[in-house]
Amino acid sequence: MSGQRVDVKVVMLGKEYVGKTSLVERYVHDRFLVGPYQNTIGAAFVAKVMCVGDRTVTLGIWDTAGSERYEAMSRIYYRGAKAAIVCYDLTDSSSFERAKFWVKELRSLEEGCQIYLCGTKSDLLEEDRRRRRVDFHDVQDYADNIKAQLFETSSKTGQSVDELFQKVAEDYVSVAAFQVMTEDKGVDLSQKANPYFYSCCHH
């Protein structure tokens, strides 16, 4: 399997305004856009190529709408996902409760999907610790219970963003190394949505 290309479908889930799009912008474009984002309708797609060992990994990232009215549509996008980054706002306790909803959805519909819990806007806590509304230890206990990994991130400063996506890729490659793969089972990069590709592999 040396030098094999690996495609991984990754879905971003979470309540609206938790910062899913900002997270993707920071990872793919290494930028933080100031000002209000236009709400995602349905889902936005972007792909980024990276290297894990001697493998070329393409993360196909689906940034789904957080509004409850798009719930049914979101299910279309996370079908077949190998990894899900479930986001919540560290300053909004209701967003963590909403994250639990998405975890239940994934567990019932995509049992093989690896879940990563992602607390966002950690920079706001650096400014004022009293703004925290989601206790780290409570989330860690929950993550342990559902066998998920936990990251607290800031799209503004870039804290732990690259580490999160790197871990997603490394975990999938590790799992793939123990499986007999006769064909690509990752994201179909020909799907509609005007895919854009960004590479961080350098030869």
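Even glycines carry a Cβ here, placed using N, Cα and C.
Although substitutions are noted, the structure shown does not include any of them.
Annotation source Swiss-Prot lists GTP binding site at GLY19, LYS20, THR21, THR40, GLY66, LYS121, ASP123, LYS156. Within the same chain, residues at least six positions away from GLY19 (GTP binding site) with a Cβ under 8 Å of its Cβ are CYS87, ASP89, THR120, LYS121, SER155.
Here Swiss-Prot flags THR21, THR40, ASP63 as Mg(2+) binding site. In the three-state DSSP scheme, ASP63 (Mg(2+) binding site) is classed as strand.
SER22 (mutagenesis position) counts 23 other C-beta atoms within 10 Å of its own C-beta, drawing on all protein chains shown. For the mutagenesis result SER22 to Asn, the note given in Swiss-Prot is Predominantly in the GTP-bound state. No effect on subcellular location.
Per Swiss-Prot, mutagenesis SER67 to Gln is noted as: Increase in GTPase activity. No effect neither on prenylation, nor on subcellular location.
Here the residue is the original one, while Swiss-Prot reports the published mutagenesis THR120 to Ala or Ile with the comment Accumulates in punctate structures in both cytoplasmic and nuclear compartments.
Looking at Swiss-Prot, you'll find the mutagenesis ASP123 to Ile noted as follows: Accumulates in punctate structures in both cytoplasmic and nuclear compartments. Disrupts the integrity of the nuclear envelope. Take the CB of ASP123 (mutagenesis position) and look out to 10 A: across all protein chains shown you find 16 other CB atoms.
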Where among the recorded positions THR21, THR120 do you find the Cβ with the fewest other Cβ atoms within 10 Å?
THR21
Have a look at the binding-site residues LYS20, THR21, ASP63, LYS156 and say which one has the shortest Cα distance to ASP123 (mutagenesis position).
LYS156
Rank the binding-site residues LYS20, LYS121, LYS156 by the number of other Cβ atoms within 10 Å of each Cβ, and give the residue at the low end.
LYS156
